[in-house]
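Student: The structure follows.
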Amino acid sequence: MLPAWGTSTEATASHAGWDGDDEGDIRAAYTEDEKKENIPPISLTSVSTNGAYPGQKRRRSESVRTLKPECPPEETQRLRQRRRISATDATQSSRTMNVIEDRKPRVNRARKSQDAPSTSTCGFETPVGTKRKSKAADSQKPPKQSKLRKIDEASTSKAVDNSSKDGKKTTKPAVTQSNRRRSGLSLRPVPIETIFSESSGRESSTEDEADVSHQQRVEKIAKNPIMVVVLPLGPGNYPNNERITVVSTYKSRVNKNCNEARRAQRHGSWSRKGIAFPGIPTKKFTKSDLAKYGAHASNWPAQAAFRSEEGKILIYYEGWTCLTLHRLSVEECARTAPTILEEMSIRDKFIETVKSAAAEEAKLVVEKNQENGIELTLDEALKQIFIEPVPQSSPENVFWIYQDLSYFHTMDNRDLGLAPVFYISSYTQSVRPPCYAYTAINIVDVDAYKRCLESRANMSFADLTGQKIWMPTRSKACENGTKCKCDARFMFLYDPHDVTNLECTPDGKVDFTDFKIDNARIVMECSDACGCSLDCPRRSLQRGQQHPLAVYYEGPEKGFGVRAAANIKAGELVCEYTGDVTLLPTSDPVASSSTKTDDGEEQENPEAPERVDSSYDAAFNAMDTKIIISAKKTGNISRFINHSCDPSSVFVEVYSRRFEEDPLIPRVAVYAIKDIALGEEITIAYYEPGIEWKRSSVKCRCKSTKCMGTLPAF
């Protein structure tokens, strides 16, 4: 049950040098000139996250190679050095991205980019432009192993292609799918259909999953950061806990793995005008930057993919504008950039589902107009409510801001093994996407952090029980059910008459049987004290969001909402509600509810739950009523979940920490209380239906059959 998202290395797309008969000029998609030119395809090559990017001096024949796992690191380095030496004989047939001058390809290997980072192949860092070792160094080499020679010869034979236009042999990267999996260079993610099988709800066993070291995945998740603490101490790691990041002030930045985007932010000639989005680059490379920053690279990181009318795939590169879009075959993308292709399939399937629902709505519009004597075709009615989002030719178009938000926020999710997120608008008018700082983990204020450390819930289980005798309850969900301490911990911390302990089923779903939405509730997750692994069904929040989600513009009345980009079963985790964890300000007026007496008069109800007067604040009723999570400025896509009088999900307080030594910070998760279909909006109830709040003049627009008409007043 460990997450499969984010475990694969990033796929990168490579620009190939043009043949002499081609124009060789990079053009934007959807232009008339491009249809007339014979633009050659670009091949994709999967490399590690620190792979080669535009601006690096790297020959095409030196691109990603595969080595058998039994090769020791020393021999791997020596083999790579021998390949560089032998590659000089194949210089004229090397397919490297060139600057086209006078319509003739030219390969410049003498120039070394100042901004080129080191390349990473097989996990070893190699400076770009590494020269041949001295004879003294060569003399220290052990005799060549025949096994390595066979690998080199096999790679060379596979890398020869006789299909180039000038009749010369062309060197291609000798990377097969099976070798990529063995060497770890391109670890394909499990397709969404096999990860979340509707029949079992659990991860399916696939060939790619079998190749992944389970222990490595467990160790990776165990080392993932659990929070960011804002302390005056300054940046660094919190003493004695490497999973806590400490900063003096929190600022959203471009993901550390997006090297090309960070390089473009420094040197790109194109800049976005208007508002800046936190953590999203404002500058990119464009056509005019090819000669200086893109001419000598063989591998470009692919950011997104789109289907073209010709059945090809349009690749949108990280750090570059849409003016450098290129078409590739589906087979090439599937072979070398499966992650991008998989995300494209998820997005396209979501858009098609939403379009089908819009078509049904358009039919009702046509019928209504016919009753009034107005002739309206189905296509005309559909265009009034749905415009399919497709790539635009101008980098200034708001469409590309949506793509940047989708990509960079997904990259933040990948670092934690979480599923991708998408930002999509099919509204008939251009709508600027939301502006906020994205974070996949909570940002904890120092005062709230100190309060959590002093809380009774933060005590280890041994300290909590003391000398008291406790009887373990045989948990049906925990892997180590006879020694699970979660239910016993709940009994020591909370009163079961006031708080409902939502238990999990053996398949990891929360049991919402006899659930009442207005009851205080909590989910107790396992820690290392229970003796179970991270696969345990009672650790769903620790594994995080495993279903792709989409922030979708619902229209001017509701604004942005969240929709499911895959089927979600009742009881499954949707996502966590993240943001700034702070103390409830004493100066802020706390909403006091009112009820109506038998005479129809209103009176204050002091027993009603306290409400913070903010639509982005999540308060706690069980764990700590003095702490809130505010997603007004910083958070994840859960901040866009809209209200419904008949919700499909619910906020649940979660007691969760991987290790007893980790500080216990109250967390909030979103769980589905009913099956949510692909394309369906995810909603929660902002107001308890069992309490009759003072009515306001604000109309509720949830459009459910249980709608209460108007929203409560505070």
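Glycine is no exception: its Cβ is also placed from the backbone N, Cα and C atoms.
According to Swiss-Prot, the protein has these features:
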type	residues	note
DOMAIN	547-687	domain 'SET'
MUTAGEN	CYS645 to Ala	No effect on localization to nuclear foci
BINDING	CYS645, CYS700, CYS702, CYS707	Zn(2+) binding site
BINDING	TYR686	S-adenosyl-L-methionine binding site
DOMAIN	696-712	domain 'Post-SET'
Student: Tell me the Cβ contacts of CYS702 (Zn(2+) binding site) under 8 Å, same chain only and six or more apart in sequence, or just say none.
Tutor: ASN642, HIS643, SER644, CYS645, ASP646, THR683
Student: Take the C-alpha atoms of CYS707 (Zn(2+) binding site) and TYR686 (S-adenosyl-L-methionine binding site) and report the distance between them in angstrom, rounded.
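Tutor: Counting only the Cα atoms, the answer is 12 Å.
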Student: So how many of the residues in the domain 'Post-SET' (696-712) end up helix, strand or coil by DSSP?
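Tutor: Counts, helix then strand then coil: 0 helix, 7 strand, 10 coil.
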Student: Enumerate the residues of the same chain, CYS645, CYS700, CYS702, CYS707 excluded, that satisfy the criterion Cβ within 8 A of the mean position of the Cβ atoms of the recorded Zn(2+) site; list them in sequence order.
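Tutor: Here the non-site neighbours turn out to be HIS643, SER644, ASP646, ARG701, LYS703, SER704, LYS706, MET708, GLY709.
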Student: Could you round the CA separation between the residue listed as 'S-adenosyl-L-methionine binding site' and CYS700 (Zn(2+) binding site) to a whole angstrom and send it over?
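Tutor: Approximately 11 Å lies between the Cα of the residue listed as 'S-adenosyl-L-methionine binding site' and that of CYS700 (Zn(2+) binding site).
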Student: What mean pLDDT does the predicted model reach across the domain 'SET' (547-687)?
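Tutor: On average, pLDDT over the domain 'SET' (547-687) sits at 85.
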Student: What residues, ordered by sequence, lie under 8 A Cβ-to-Cβ from CYS700 (Zn(2+) binding site) and sit at least six positions away in the same chain?
Tutor: HIS643, CYS645, CYS707, MET708, GLY709, THR710, LEU711
Student: In three-state terms from DSSP, label CYS645 (mutagenesis position) for me.
Tutor: coil
Student: What are the helix, strand and coil residue counts for the domain 'SET' (547-687) according to DSSP?
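Tutor: Counts, helix then strand then coil: 4 helix, 59 strand, 78 coil.
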Student: Determine the minimum-neighbour residue: among CYS645, CYS707, listed as recorded positions, which Cβ has the fewest other Cβ atoms within 10 angstroms?
Tutor: CYS707
